[in-house]
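See below for the structure under consideration.
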Amino acid sequence: MPPLPLEHRPRQEPGASMLVRYFMIPCNICLILLATSTLGFAVLLFLSNYKPGIHFTPAPPTPPDVCRGMLCGFGAVCEPSVEDPGRASCVCKKNACPATVAPVCGSDASTYSNECELQRAQCNQQRRIRLLRQGPCGSRDPCANVTCSFGSTCVPSADGQTASCLCPTTCFGAPDGTVCGSDGVDYPSECQLLSHACASQEHIFKKFNGPCDPCQGSMSDLNHICRVNPRTRHPEMLLRPENCPAQHTPICGDDGVTYENDCVMSRIGATRGLLLQKVRSGQCQTRDQCPETCQFNSVCLSRRGRPHCSCDRVTCDGSYRPVCAQDGHTYNNDCWRQQAECRQQRAIPPKHQGPCDQTPSPCHGVQCAFGAVCTVKNGKAECECQRVCSGIYDPVCGSDGVTYGSVCELESMACTLGREIQVARRGPCDPCGQCRFGSLCEVETGRCVCPSECVESAQPVCGSDGHTYASECELHVHACTHQISLYVASAGHCQTCGEKVCTFGAVCSAGQCVCPRCEHPPPGPVCGSDGVTYLSACELREAACQQQVQIEEAHAGPCEPAECGSGGSGSGEDDECEQELCRQRGGIWDEDSEDGPCVCDFSCQSVPRSPVCGSDGVTYGTECDLKKARCESQQELYVAAQGACRGPTLAPLLPVAFPHCAQTPYGCCQDNFTAAQGVGLAGCPSTCHCNPHGSYSGTCDPATGQCSCRPGVGGLRCDRCEPGFWNFRGIVTDGHSGCTPCSCDPRGAVRDDCEQMTGLCSCRPGVAGPKCGQCPDGQVLGHLGCEADPMTPVTCVEIHCEFGASCVEKAGFAQCICPTLTCPEANSTKVCGSDGVTYGNECQLKAIACRQRLDISTQSLGPCQESVTPGASPTSASMTTPRHILSKTLPFPHNSLPLSPGSTTHDWPTPLPISPHTTVSIPRSTAWPVLTVPPTAAASDVTSLATSIFSESGSANGSGDEELSGDEEASGGGSGGLEPPVGSIVVTHGPPIERASCYNSPLGCCSDGKTPSLDSEGSNCPATKAFQGVLELEGVEGQELFYTPEMADPKSELFGETARSIESTLDDLFRNSDVKKDFWSVRLRELGPGKLVRAIVDVHFDPTTAFQASDVGQALLRQIQVSRPWALAVRRPLQEHVRFLDFDWFPTFFTGAATGTTAAMATARATTVSRLPASSVTPRVYPSHTSRPVGRTTAPPTTRRPPTTATNMDRPRTPGHQQPSKSCDSQPCLHGGTCQDQDSGKGFTCSCTAGRGGSVCEKVQPPSMPAFKGHSFLAFPTLRAYHTLRLALEFRALETEGLLLYNGNARGKDFLALALLDGRVQFRFDTGSGPAVLTSLVPVEPGRWHRLELSRHWRQGTLSVDGETPVVGESPSGTDGLNLDTNLYVGGIPEEQVAMVLDRTSVGVGLKGCIRMLDINNQQLELSDWQRAAVQSSGVGECGDHPCLPNPCHGGALCQALEAGMFLCQCPPGRFGPTCADEKSPCQPNPCHGAAPCRVLSSGGAKCECPLGRSGTFCQTVLETAGSRPFLADFNGFSYLELKGLHTFERDLGEKMALEMVFLARGPSGLLLYNGQKTDGKGDFVSLALHNRHLEFCYDLGKGAAVIRSKEPIALGTWVRVFLERNGRKGALQVGDGPRVLGESPKSRKVPHTMLNLKEPLYIGGAPDFSKLARGAAVSSGFSGVIQLVSLRGHQLLTQEHVLRAVDVSPFADHPCTQALGNPCLNGGSCVPREATYECLCPGGFSGLHCEKGLVEKSVGDLETLAFDGRTYIEYLNAVIESELTNEIPAPETLDSRALFSEKALQSNHFELSLRTEATQGLVLWIGKAAERADYMALAIVDGHLQLSYDLGSQPVVLRSTVKVNTNRWLRIRAHREHREGSLQVGNEAPVTGSSPLGATQLDTDGALWLGGLQKLPVGQALPKAYGTGFVGCLRDVVVGHRQLHLLEDAVTKPELRPCPTP
């Protein structure tokens, strides 16, 4: 309401008195005066403080961390520049390595004095140098000249200097696999063979892999004869000749023998390994037989009608049963001896069984002392110490006062030292007494020593003495050396508080150290190292601070007294334990006490007051009060100090909480307790992985990852002892403070390090003792070793030092000291020693030579080459000749080669480096051209020099390394940029002395991967057998692959990186595969476009290999399946994208990477030697990485090798003594390029202007456009868009969704994004109050360039695409400014931000396409030079021409662009083909036979998906899997069958399951069966799989998997029957007749989890995707073998109607039922497989094993055809022909000549009979017992159908026929039971089979068989009514147990019988 006008306002307010108004006037005046005075005072104050020219400035911002995000490799660390704080560089650590002489060999073929020097060289050279082995390079294998026999094997010593022949002490962990010994005995493994040979001292060696006689165990097969193939040694099951059909059609064979028929002849020939041929039909005649008797085992052979005796027919099998003959020769079996008799035409009688060469062992009669074992070394007996012990720590104290880890280690040391050492007592010795403050006991001297070496770690700590130490290790070393008590007071540098340092967690407050209090500690008691239980970890730290003592957290939970419960014995003696504790703590145990059994009766009132400080930080009035408190609390409590407790607090305790890790700069680690040391959880235990025993804590240096190691402990993770230290185990077992110093005597030891388990040092010859300080009697240890002169020199005049040592007078004695290892930086280059070994530098060479007492001098600077002649003590000639030659031939620097005498002058181009504009601070050698040198006397020396120019000993293992950025740069080809010309190097074609890996040789390796090539043609390379493979790859080593045109160039950097990764991965896979024994190398030949990337590789094998291309492909597929999934990603299905072909033999060599194209090779071969060729592929060194090396400034590298034939660069060279002019003097850079000299004239680089490129800027480079692949991005500096932004962008997209641009705020809501969503551009931004969303109306067309423009001003924004009317939008009101602080990401975002960006923009993928222009605020971003402009990039490529422009698709079809310039047309309905040009579908009409489904491929073709039973391209081949032949499924490891789920076959499968499977395995592992609940591997499942030949039955009911594993491994190549049973949570597994293995799934307290819920299909033999199977099944590969039977409660599942899908499954043709020779069952019988054998189901009218017997029809009215009227019950004895008793039931006496044995416990039953009836019910046959619920077997008619039912004691089985029998016609019935399996066949129907549940296999009966019914059924049998009804009808031709039953004569009870009437 507006105020009233002044004139209308009333003069007085109603209700206001005059008195009030009177007093209001002066108050208002007072208020006005007060305000006026206050304002004046403020003005005066401002004027008095104001000074012109002075103003406040904000504090300067904290300078950014220039090292953040900068990665340094190979041990270098980032350091900011002192001169320019805004710049940083990677530098190597300056600290010196320890002076420890422990030579090691690096992968660069150089010897370093210790591992630290190797790592230092690796950092300085910025290249990967791996530790190949301990000991110097070039040292010979100590086992090379040692021959071990009689079971022993050669084992080199730890220092690699000597070797011993040792017998295997245990075979645990050795590879299993039966081997055949030379004595003809099978052994479970080769290790056990050697162990037996050692024990018996017999000369036994491995003869073959596998058993000596593979046919052993197959002799009992009545249907087959086993023969061992002599070539493959595989058993072959051949049919017996006696089983041939009884056809009398005699034929005459070419051996002069008449055979019954052709079947008999062929089978007899096959069993003898012969191909007998038919000469004529009928009997053999006289002219077909040899005229004379063949002697000496020769066999008659008829060829061209001329019979003669021949030895060619004496063929022997491959079984090994050695026979020693009289001629002293051992034959593999007696047949080979007979063959030798035939060929030599003389008698060679056998001498004895077994081999002949059973020479007695030289060890017979040899007695070894000190526990040594006699072994045979080089044919002589030697006593060797078996140094291998189990490693179980059970310390004992020896009689020498030394503690040994076990009795075995004591005996081993006694043997090694050659002295008698007895076990003095159990437990460790204590020769030093108590070593305090972290010192360790030195047993030899009995004194305590301090480990002094610490690994540098940037983790300073503050000690309790107030000093800062570089690391916790340095603190403990200081405490040990000064023998003082010192603890870590706090992490970081010491901070003073007043005049003192706050320790043990105290904080500084107001100049005083105050212990923080725990206000609200998290619950959870912890046990402190003082034995006190604290309520929380916070209270533990508070107590440590108050008491000023070190208290660590021992473990979570309360402290359990060691006296009670710690042993976990569970003996129930808690009362006794509590009584003991009560007494120990001053109490009295009284069980009758009302206050508790432990009575604390202390009277402390009369004790004089004397305050004491308790260990809990509480002050007690007297010590008595403390003891009373200890008794009442039952806690450890003791007097910490006399007097009142004094904490560090000089003020009352403040409620200061310990700072939580969340308040630290980098937040918390994953444990939510430890503070992170840097971004990305740097320094956290989860990323450091520090060894808990070797490190002080789980944290590490965030920059280097170095953990804080204990003294003497080294490694990044503190997991090993440093060189010169040993006994890491002592830290764990004995609580040592660190590793123990080796303390090797430098006078007697060769090295300063020692064996890690024993501490033994490597001694010089003649020196003994564990520390190499002992000499034989009468000698003393001097500077030359053990010396006879007892006089000790006093002055250096009396001593002569050798091997580079210098004399030093010290402590009154003179001694020789070897030189130090440290060299000045100027002399830190590699040198070649006179022994042919490369050393890290000259100082290391001298130190190693001195310690090893070898005369080694420096041969030359730089690494040794192949032509250096080795020699430890070179002669003067060998030393002077090369130098003399070099002085004449090298008038200018060593990196260029002069003309040799007599050669002509040539023009040489200026060498160019690979990467232009590169300044390197690390020394590099540049490769210069090499001239052809005539083969003069100096040829070898010139060759050596030429080789050194082109090679600088690259890493031998470089191709497989993850950090390869420096390997090839340091090699000649990499740094110089030129490759040696073909034919320019003259090399003597002798066998080179291999000093390093051939990868360091100038011409690389041959195809065998180990022979260095001597020339460009590979003339010295051995032949290989090559297989060419084609692989479709999706990724390698975790990196996704996308094809770009640069991959086609073998010289490109991208090709080199990709080839390295692929070759390294394939090499690892093949070396662990089934073909590894013959594998040599793999080389990438070509990369090309495919579905993703197509790689063509050549895999080289031993030329004698028996492997075929299919073997190579299968082996690689198996390895890909079982290897880690990111190693090599191949397109699915694997078998379609991994193909191998035979490629013939290759004598050609391949170098370290690949060979390049054929054209390039041809060019190289045709090039003359006078000029360096433009393209040479021979040395194929991979290009370097694009990552920036240490200490260099790198311009963008070119992707192609610069040409070397430009004429403007050629200039003559003449020999002379002057230095060559600088490379840039001739101004070689064109078009304004800037030339820069490299390394003092060794080369130059051109820095080209924009738009120019090439080695001399001669090429015009089109503007580069970045291409994005959906997971790529470019990062630029943050947008300046607080209030205004204008942006324009041009892009081309291949997909309708993707992120174009994004910039956000890391801590707030603000962001700006530009994205494609549903085919339209969307602009989003959020200023903090909510997002604004602007969507364009113009659809984005894939493949077309679009331009968008947007603007934003405060909260308003506009968007326009392709000139459309701008779309306007506004963000919600609230905040207006846009605060951005992250990088501007273009084309995508980093992976860690995907979730956040997806939530804000609804787009989680990047752009697939190109961006060619980006304008921000009228300033265009240089995308053409994005490599330099972007601050970060990932996966960005070059944008090329679009494959879909113009549109190649017909009919307006949409073109979808693919990688590598390919496209895919999405054809509309009615169009087909790759370009939609065909209007007719290739599937119309359907070309697939058998109505198989047809699928149209994207390439335009058709693919037929063949069902089970058909194969071929169009399913035109019908496989004989149905009908008369049974189907046995053959799996190859990648095939599988998909069936209906198990739950569809059995209703109550969830409760219980009984399954049986019969299979034959070829491979040791694979999936046999799997059925799950869900497709993602979660939920319930059941599986059966092979794991290393062990069967594993697994199932999960919801709480966890039950794993039931067979006890014994199964045999490969044999049929195996397995039974599975599950009832609730309990399961059982039984293999064959073996024992049952029981198991149970986990139990749940809340839910029973007893039901198996299955919903998915059943997979047999494999699965389509193993990653989607349950993890509990633990399967990753398919089954290789044959599956014969999968039976679920007797129901066969392997039938066509149950199979839903079959992939690569073929029928097995090597079973008697499926073989090509035909059905073994005659007269139309059905063959039923029974594992390796079979059974014939005969049709009506036939019987016998092969249905060969016809039944004789009885005459009408004969009593053999009986009639039954429903009351006729006839009893017979259960008669069989052969006894099949499994228990000891005696057979009854024979009744008469025709009576048979009566059986009561039967393993099998067989019945055949013919019946005729019209009845629908009735019991036909019964056998069983009369007891309640006893076993039985019955044939009955139920509802007109015949049933066979039997019960073996577990559960009845009912088999029902599908044929009606109540037809009044004669039908033949056949019923059979074998163990638990049964079958029923009526007439000609297919047999109905079934199986009883897992359990009993025999039928227990009373010995009687009833026909026609029973008077009364047994009680308790739940049988249908039909079983209680008698049979009405006729029976005849009854067969019991394959024998005819005489119905009248064999009857025991004979009621009135009558014949069956005629129908």
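From the backbone N, Cα and C atoms, a Cβ is placed for every residue, glycine too.
Residues as originally present; substitutions not included.
Annotated domain 'Kazal-like 1' per Swiss-Prot: 86-139, in sequence order, evidence recorded as sequence analysis. In the predicted model, the domain 'Kazal-like 1' (86-139) has a mean pLDDT of 80.
The domain 'Kazal-like 7' annotation in Swiss-Prot covers 502-561. Across the domain 'Kazal-like 7' (502-561), DSSP assigns 11 helix, 15 strand, 34 coil.
Residues annotated as domain 'Laminin G-like 2' in Swiss-Prot: 1526-1708.
Annotation source Swiss-Prot lists domain 'EGF-like 4' at 1709-1748, citing sequence analysis. Beyond its flanks by at least six residues, the domain 'EGF-like 4' (1709-1748) meets 221-224, 237, 239, 243, 245-246, 1520, 1524-1526, 1528, 1558, 1614-1615, 1617, 1682, 1684-1685, 1808, 1810, 1866-1868, 1870, 1872, 1874, 1879, 1881, 1883-1884, 1886-1887, 1889, 1935, 1938 of its own chain at Cβ-Cβ distances under 8 Å.
DSSP gives Ser1726 (mutagenesis position) a strand state. Listed in Swiss-Prot is the mutagenesis experiment Ser1726 to Ala, annotated as follows: Abolishes fucosylation of muscle agrin. Stimulates MUSK phosphorylation and increases AChR clustering.
The note that Swiss-Prot attaches to the published mutagenesis Glu1780 to Ala is: Slight reduction in AChR clustering ability.
Listed in Swiss-Prot is the mutagenesis experiment Leu1781 to Ala, annotated as follows: Slight reduction in AChR clustering ability. Slight reduction in AChR clustering ability.
Annotation of the mutagenesis experiment Thr1782 to Ala in Swiss-Prot: Slight reduction in AChR clustering ability.
In Swiss-Prot, the entry for mutagenesis Ile1785 to Ala states: Significant reduction in AChR clustering ability. The structure shown retains the original residue.
The note that Swiss-Prot attaches to the published mutagenesis Pro1786 to Ala is: Significant reduction in AChR clustering ability.
Taking Cβ-Cβ distances under 8 Å and a sequence gap of 6 or more within the same chain, the neighbours of His1806 (mutagenesis position) are Ala1871, His1872, Arg1873, Val1935, Val1936, Gly1937, His1938. In three-state terms derived from DSSP, His1806 (mutagenesis position) belongs to an extended strand segment. Quoting Swiss-Prot on the mutagenesis of His1806 to Leu: No effect on formation of AGRN-LRP4 complex nor on MUSK activation.
Residue environment of Asp1831 (mutagenesis position) contains 20 other Cβ atoms, counted within 10 Å of its Cβ in all protein chains. As a published mutagenesis entry, Asp1831 to Ala appears in Swiss-Prot alongside the note: Abolishes calcium binding, lowering of binding to myotubes and some loss of AChR clustering activity; when associated with A-1900.
Within 10 Å of the Cβ of Arg1876 (mutagenesis position) there are 23 other Cβ atoms, across all protein chains. Record note (Swiss-Prot), mutagenesis Arg1876 to Glu: No effect formation of AGRN-LRP4 complex nor on MUSK activation. The unchanged residue is displayed.
For the mutagenesis of Asp1900 to Ala, Swiss-Prot gives this note: Abolishes calcium binding, lowering of binding to myotubes and some loss of AChR clustering activity; when associated with A-1831. The structure shown keeps the original residue.
For the mutagenesis of His1938 to Leu, Swiss-Prot gives this note: No effect formation of AGRN-LRP4 complex nor on MUSK activation. The structure shown keeps the original residue. Over all protein chains present, the Cβ of His1938 (mutagenesis position) has 15 other Cβ atoms lying within 10 Å.
For the domain 'Kazal-like 1' (86-139), residue counts in helix, strand and coil come to 11 helix, 14 strand, 29 coil, using DSSP. Each of the mutagenesis positions Ser1726, Asp1900 was scored by how many other Cβ atoms lie within 10 Å of its Cβ, and the smallest score goes to Asp1900. Recorded residues Arg1876 (mutagenesis position) and Asp1831 (mutagenesis position) have their alpha carbons 12 Å apart, per Cα-Cα distance. For the pair Asp1831 (mutagenesis position) and Ser1726 (mutagenesis position), the C-alpha distance works out to 29 angstrom. When the Cα atoms are compared, Ser1726 (mutagenesis position) and Asp1900 (mutagenesis position) turn out to be 29 Å apart. According to DSSP, Asp1831 (mutagenesis position) sits in a coil region rather than a helix or strand.
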